[in-house]
Structures are given as C-alpha cells and as structure tokens.
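Quick notes on the structure that follows.
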Amino acid sequence: MSPLLEVTDLAVTFRTDGDPVTAVRGISYRVEPGEVVAMVGESGSGKSAAAMAVVGLLPEYAQVRGSVRLQGTELLGLADNAMSRFRGKAIGTVFQDPMSALTPVYTVGDQIAEAIEVHQPRVGKKAARRRAVELLDLVGISQPQRRSRAFPHELSGGERQRVVIAIAIANDPDLLICDEPTTALDVTVQAQILDVLKAARDVTGAGVLIITHDLGVVAEFADRALVMYAGRVVESAGVNDLYRDRRMPYTVGLLGSVPRLDAAQGTRLVPIPGAPPSLAGLAPGCPFAPRCPLVIDECLTAEPELLDVATDHRAACIRTELVTGRSAADIYRVKTEARPAALGDASVVVRVRHLVKTYRLAKGVVLRRAIGEVRAVDGISLELRQGRTLGIVGESGSGKSTTLHEILELAAPQSGSIEVLGTDVATLGTAERRSLRRDIQVVFQDPVASLDPRLPVFDLIAEPLQANGFGKNETHARVAELLDIVGLRHGDASRYPAEFSGGQKQRIGIARALALQPKILALDEPVSALDVSIQAGIINLLLDLQEQFGLSYLFVSHDLSVVKHLAHQVAVMLAGTVVEQGDSEEVFGNPKHEYTRRLLGAVPQPDPARRG
C-alpha cells in the first residue's frame, strides 16, 4: 500500500541579502491515511518551512528541491493554478492564528461555503450554505445556524479556530496540515480543539501532519513524531517508543525541559544549554554538538546520518548507546530535586481583601451612555508571604491580569483594600509610592516588547539605577553583578537586544527587575513566549533567585504545569472570582472545585501512556 504523502530529500533555501539560508536540509518522511505525524522542535528548526513546502505556501524567493508526492502525484514544480486545485480540496490547512486565516468582512458561514463552491462548482449556493452549517455543528459551534451569520470578530479565539478547521475539512481532504493549531489558546480550549481535530480525522479519514513545539500535544494526539533540529530530522519513531526510549540527546533535552503536573513544587527542569545554530553557513559536524553533553571530537568532523536504532526508530547520533536507559538529568548533569523550603510562618508581603474592579459598558458614538458594567475582579482576597510564590491561574478573561495590575498600581482600588509590605496603598503619598515601587518590580510576558531596542544591555539594566541616584562606579559594579546573577557574560553589556535569543532577552528583563533589590517580583506570563527548552532555564533561574534572595513572587499564568513547579500557593480565578485557593500540592493533587478539575484535566501530559 502506497503512502498518502511521501516526502523525499526535501530542501528549502531562502535567498537573502547575505548568505542563503537552507532552512530545511534534505528531510524524508511519509504519512499514511488516517495517521497523525507530528513535527516537533525549537523555533528555527525548520518544521514550519518543511510543512508549508508541502502545500506550496512558501514565499516566491524560497527555492524548494526534492520530491513531495500526494497519492503518487508529484506536487513540487506545479504551477500555482494547478497547485490551487489541491489546496483546500485534497489538502486542508489549519494555521496558528485563525484571525489571519479568516476574512474579517465576510460571515464565517459564507467563508466555509466559498471553500466548498470553489472546489465543487456543481454544488449550489444554498447547498453550500447548508453544508457550512453542518460543518459548524461538526466542529462544536453551538447554535450553528445562527452563528454562521457571525463575523470572525464576534467569535472567541477557540471558536475562530473551529471555523478554520471547518474550512479545512469542508471538501473531505486526504491530508490535513496543522501548523501550531493550539498554541495561542487557553488550555481547556486547546483540549477541545484537539478533540475536534481527532473527530475531523475520524470523519474524513485524512492523514494529519501537525507542527508543534508542545510535547504534551504530541503525546496526546500523534502516532509518530519527527524531531527536527537545524533543518533536518534528527530522530523519528512511534510516539510511545520516542517517549520511552529516546536515543538522541536533543530529544532527551526536549523531554527533560517540559514542566509536569506530577512534579513537586521547586523541582528543577533540564534546560538545553545554548541556542540553535544559525542556518546560514553551518559549521562541519553535528549541528547539536556545541550544546550536547555527550559530544566527542568525532562529533565535530562529520554530521551523523539518520540511521535505524530499532524497528521503525531512527536517530542521527553516533552516541545513542550512552542515551539508552538514562534520565535527562543524568545525561545533562543537572540536579532536579526540589530543595526543602524553610520552615516557619513567613510574614505577609501582599494582602488583598475584597478587591473589586469594574469597567463601564457604554453605547453610542457621539452621545455615549452607560448601559452597564463588567466586574473584571469581583471581591477577591489573596495573601502572598515573604519568600514564597503565589500563582494566580485561570483562562483568558478570568481577571488574573487585572488583579495583578490593580496591585501594581499602588493606588486606592475602587473597592476593597490592598496592603504591600504592611502599608495600605490607599494611604500612600507621591514620595511614599515612589519609594515602595522600588520594592515591587515586574517581569513582562514579551521580553522583546519590554526592552528598548535602541539601548545596549548596560543602559537597559542601569536605567533604574541611574533614575534612583546611583553613582557611575556603583552602577557599573551593580550591572556586572546582575549579569552574573542571571547567567549572562560581562561582555554582553555592550550588545543590543536584537543580538540575543528569547531566553537571553528574558534574563535581561529579570536583571533589570532585580536592579533595585526588590522584595517582590510580579511575573506576568514570563515564560509563555519561550521555547520549552529555553523556558526550563528561566524557571530554574527564578527558583534559584528566590532561594538566594528570599524574593516573593506574584506569578500570573495560564500554564498550570509551570505554576506547579514555581508556586507554593495557588489561587484559581473564574469570571473575576477566586473559586479555589490553597497550598499548591493540595489544589493540584486534590482539587475541590469543578472548574479546577476541568483545568487540570485539559492539560496535555508529555506521556503517551496517559492518553485517553
């Protein structure tokens, strides 16, 4: 039986002003009918370029070589009008950002119907509209008849992604290509979208190629996985074999860096040191060698081939025998055990009582009038203790970020009270508020947006010091000390943010936040924008800083696995209220509220054995 999709020696090169960049370097794989194959790897590994080459959606300046056969038909080299007969009919595509995949000026029903009419001209408009409603029902949109008349902006993010899936399966495709289909979604919505994709596969019988960096999604959904690094496949196997008996040190590192719900608070992860190589002019040898804990001289001379190491299991490594049976912590020589917390009651550094924050709803353009209000935070009470972490979790719109902003405002709330370091913020004068701000600093979600690209690292870190009267010598000494603390080199002080990886940028943001020796750090989704291998290093750094300096963390996140590693106490928010809070081990291990149980049940676990 011939495969549904057969890719052979696929290479993708992008012409640039400098050296050409070969983003995909001779990969080969196949997808059988009804099979789910996952491409996984860090950002820049070439997985999205490899997938978009299959469907012919790369930019014009991309050079594609090799062979891509769909049911025996060669797709590479087809003219665009010929390729368009495959797109949307034989091949359905689900993109990461549904808003960019949908036209804002047409209803979602019209957009699904259009996909049917383009590829099935004999189907009339009315029949296409009826089929569009059926597809909305299939992908789980409530009241599909009415919602088919909605515009994309009138739907939630999860609903928009369901519409994109409906368009992708509208013509019963043979192959579904899903490019990070759940990345931007809340955990419960992510679980629902995976269920919809499973249903779509079962209904259409399509093979699925899914691109993701989430190893939990791979374990939950995929049958086989291709691990990509520096533009090529470095390990491929069935998902059960890959997770149980991985043979490539890179795969070991990826799995070791994943936060887990079953880990104790304070457990260190296994980060992969360094960053992926530039694909413009790779050095000889194995591209992973500079980051590999098992590297030997032979690794630096020739790039290893992808060879069989077991039945249907291949790896590109000459040291696979040193990987078998060893943990990631052992291979990467990292101590992961949680360190015992100091005993005794710690003082309360942030106390929130009956906090309320409302936003007025207004109607009209010229003569606006109030028509109601939204209670973004509805009477919540929280406590953060010295040297501890309070995790505030919940889905988008739950009120967790609003709560954090109200605390950081250091001003009288609409209702209720906020105490920071024993002071009621409603009583603060201008000078007292400025002084207190030194003790509570923020690390933002997006390290790129929080750093001025025009300033070198030294100026970025020195800015709060200079604003608070530090002298020149004192500032230089403190910046050098902060670079040491967050694991950067002194020479990095003269470089600019654009020269650093995402994880290094976040370390710069943390160094800046620590400059004035605060007692409290507010962490607003500090690792959600990072690859899992980089995220692990930041989580370890935050744990080490808390242990070293006795910092207190207010940690806002939608990622329950990350919260489990960091938080001593957890508050679960829903619709502006705290529905459950307490010790993190108790809340995660024995949740009492149905919403908490639903959140925990939706988290994809990096263990195929737990697959439902």
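Yeah, the Cβs are placed from backbone N, Cα and C, and that goes for glycine too.
Feature annotation from Swiss-Prot assigns domain 'ABC transporter 1' to 5-255; the stated evidence is sequence analysis.
The ATP 2 binding site annotation in Swiss-Prot covers R147, G158, E159, S396, G397, S398, G399, K400, S401, T402, Q445, H558, and the record cites experimental evidence as its basis. Taking Cβ-Cβ distances under 8 Å and a sequence separation of 6 or more, the neighbours of G399 (ATP 2 binding site) in its chain are K357, A376, V377, D378, I380, M573, A575, G576, T577. For the recorded site, G399 (ATP 2 binding site), the DSSP three-state label reads coil.
For the mutagenesis experiment C286 to S, the note given by Swiss-Prot reads: Shows a significant reduction in the proportion of OppD in the Opp complex. Strong decrease in ATPase activity. In the three-state DSSP classification, C286 (mutagenesis position) falls within coil.
Annotation note: C292 (mutagenesis position) sits in a coil segment as assigned by DSSP. According to Swiss-Prot, the [4Fe-4S] cluster binding site annotation covers C286, C292, C299, C317.
Under its mutagenesis entries, Swiss-Prot includes C292 to S with the note: Shows a significant reduction in the proportion of OppD in the Opp complex. Strong decrease in ATPase activity. Sequence-distant neighbours of C292 (mutagenesis position): residues of the same chain at least 6 apart with a C-beta under 8 Å from its C-beta are P249, Y250, C286, C299.
Cβ contacts within 10 Å of C299 (mutagenesis position), excluding its own Cβ and spanning all protein chains shown: 19. DSSP classifies C299 (mutagenesis position) as helix under the three-state reduction. Looking at Swiss-Prot, the entry for mutagenesis of C299 to S says: Shows a significant reduction in the proportion of OppD in the Opp complex. Strong decrease in ATPase activity.
As a published mutagenesis entry, C317 to S appears in Swiss-Prot alongside the note: Does not affect Opp complex assembly. Small decrease in ATPase activity. In the three-state DSSP scheme, C317 (mutagenesis position) is classed as coil.
Taken as a whole, the domain 'ABC transporter 2' (350-600) shows an average pLDDT of 87 in this prediction. Annotated domain 'ABC transporter 2' per Swiss-Prot: 350-600, in sequence order.
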Check your understanding: Which entry in the list of recorded positions, E159, C317, G397, has its Cβ near the fewest other Cβ atoms, using 10 Å as the limit?
Key -> G397
Revision key, fill the gap. Cβ density check for R147 (ATP 2 binding site), other Cβ within 10 Å (all protein chains) comes to 20
Check your understanding: Should R147 (ATP 2 binding site) be counted as helix, strand, or coil on the basis of DSSP?
Key -> helix
Review point. Going along the chain, which residues six or more apart from S401 (ATP 2 binding site) have their CB under 8 A from its CB?
Key: D524, V556
Study note, to complete from the structure: The largest Cα to Cα distance in Å among the residues R147, G158, E159, S396, G397, S398, G399, K400, S401, T402, Q445, H558, listed in the record as binding ATP 2, is 33
Review point. Hey, how far is R147 (ATP 2 binding site) from C317 (mutagenesis position), Cα to Cα, in Å?
Key: 52
Exercise for review: Find the shortest Cα-Cα separation between C317 (mutagenesis position) and the binding-site residues E159, G397, Q445, and name the residue that gives it.
Suggested key: Q445
